[in-house]
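Student: As listed in Swiss-Prot for this protein:
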VARIANT   M52 to V  In minor component
VARIANT   N55 to S  In minor component
Amino acid sequence: LKCHKLVPPFWKTCPEGKNLCYKMYMVATPMLPVKRGCINVCPKDSALVKYMCCNTNKCN
């Protein structure tokens with residue numbers, strides 16, 4: 001699995017066990033990702049931060 005880094009088109013190959021791509025962004029600024037990368041479990045959203053997770057190549 002390959003996930004985008006913070007600035008596409010750059011990407012990295014995920015290590016074993018991290019089989020989700022994720023994008024983290026502030027609720028107030030959904031078009032500006034704060035973090036991107038590989039993760040093993042999608043974190044829960046909070047009042048300020050949201051996560052978008054997916055399990056296909058470079059979908060974040």
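For all residues, glycine too, the Cβ spot is worked out from N, Cα and C.
Just so you know, the substitutions we noted aren't modelled in this structure.
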Student: What is the number of other Cβ atoms found within 10 Å of the Cβ of M52 (variant position)?
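Tutor: I get 16 for this one.
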Student: Restricting to the same chain and to sequence separations of six or more, state which residues have a Cβ under 8 Å from that of N55 (variant position).
Tutor: L1, N19, L20, C21
